[in-house]
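*Asks:* First, the structure itself, so that you have it in front of you.
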Amino acid sequence: METAVNAKSPRNEKVLNCLYQNPDAVFKLICFPWAGGGSIHFAKWGQKINDSLEVHAVRLAGRETRLGEPFANDIYQIADEIVTALLPIIQDKAFAFFGHSFGSYIALITALLLKEKYKMEPLHIFVSGASAPHSTSRPQVPDLNELTEEQVRHHLLDFGGTPKHLIEDQDVLRMFIPLLKADAGVVKKFIFDKPSKALLSLDITGFLGSEDTIKDIEGWQDLTSGKFDVHMLPGDHFYLMKPDNENFIKNYIAKCLELSSLT
């Protein structure tokens with residue numbers, strides 16, 4: 001096994017954003033962002049969450065404090081970097097993954113890489129707003145490089161999740177578009193075949209907005225020999241922005257992990 005880097009290394013802190021450290025936490029919850037997203041939204045979860053959890057939000061290259069870095073070329077490059085950053089903080093504590101949309105796929109590939117290289121698995125993976133990676137119903141990602149700025153604006157308004165005042169601010173939109181294009185390119189290249197057997201042994205939970213157009217979240221069950229369940233919450237693709245839904249997710253995750261630790 002490769003030697004883990006120091007838990008306080010700049011590399012680790014660059015990739016993982018932990019705004020609210022909790023040394024007494026029993027579990028570490030690693031959160032993965034949606035396409036075009038940063039780490040701040042999920043890092044803030046750590047302020048109001050069960051005391052048994054410490055939240056670390058993944059910060060991808062090309063945004064926030066990593067603004068000057070080039071974007072990743074594919075999802076495996078992203079996962080490899082995350083695994084390197086994770087190793088120092090998951091050696092002594094149980095951990096789980098939560099990903100929304102694009103982040104669900106990053107969480108999956110990160111889990112598979114951890115298992116392949118280090119024989120480690122999260123206790124649980126929580127996926128949100130994402131079709132199974134091998135599903136024929138997985139939405140086709142538009143080639144954003146072929147869209148005008150105005151077309152991207154309309155696409156974001158239709159999709160939801162990005163505040164309208166930000167989308168209508170031309171300067172903000174021009175900063176955001178490169179992030180979205182980079183992540184959309186990664187998703188577009190991500191091809192995942194249906195496995196002939198379970199790849200993981202952990203439990204998977206799916207969350208979905210009642211008005212989301214995402215289909216076949218149930219297909220995630222094909223990836224694990226563990227249990228699988230789905231929870232539908234009111235809202236669209238970004239249903240988790242609603243405080244009630246966010247609280248439900250955080251409380252559910254805490255209960256799941258506490259029960260997992262007893263088995």
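Yeah, the Cβs are placed from backbone N, Cα and C, and that goes for glycine too.
Don't look for the substitutions in this one, it keeps the originals.
Positions annotated as active site by Swiss-Prot: Ser101, His237. Record note (Swiss-Prot), mutagenesis Ser101 to Cys: Decreased thioesterase activity. The unchanged residue is displayed. What Swiss-Prot notes for the published mutagenesis of Ser101 to Ala is this: Loss of thioesterase activity. For the mutagenesis result Asp236 to Ala, the note given in Swiss-Prot is Moderately decreased thioesterase activity. Recorded in Swiss-Prot as a mutagenesis result, His237 to Ala carries the remark: Loss of thioesterase activity. Here the residue is the original one, while Swiss-Prot reports the published mutagenesis Leu262 to Ala with the comment Strongly decreased thioesterase activity with FASN-bound fatty acids. No effect on thioesterase activity with free decanoyl coenzyme A. Experimental mutagenesis is annotated in Swiss-Prot for Thr263 to Val, with the remark: No effect on thioesterase activity.
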*Asks:* In the structure shown, with every protein chain counted, which of the mutagenesis positions His237, Leu262 has the densest set of Cβ atoms within 10 angstroms of its Cβ?
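*Replies:* That would be His237, with the highest Cβ count within 10 Å.
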*Asks:* In Å, rounded, how far does the Cα of Leu262 (mutagenesis position) sit from the Cα of Ser101 (mutagenesis position)?
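*Replies:* Distance between the two Cα atoms comes out at 30 Å.
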*Asks:* Taking the Cβ of Ser101 (mutagenesis position) as reference, which residues of that chain separated by at least 6 in sequence fall under 8 Å from it?
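*Replies:* When sequence neighbours closer than 6 are ignored, Ser101 (mutagenesis position) has Trp34, Ala35, Ser128, Gly129, Ala130, His237 within Cβ distance under 8 Å.
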*Asks:* Taking the Cβ of Asp236 (mutagenesis position) as the centre, count every other Cβ atom within 10 Å, in any protein chain shown.
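*Replies:* So the Cβ neighbour count for Asp236 (mutagenesis position) comes to 17.
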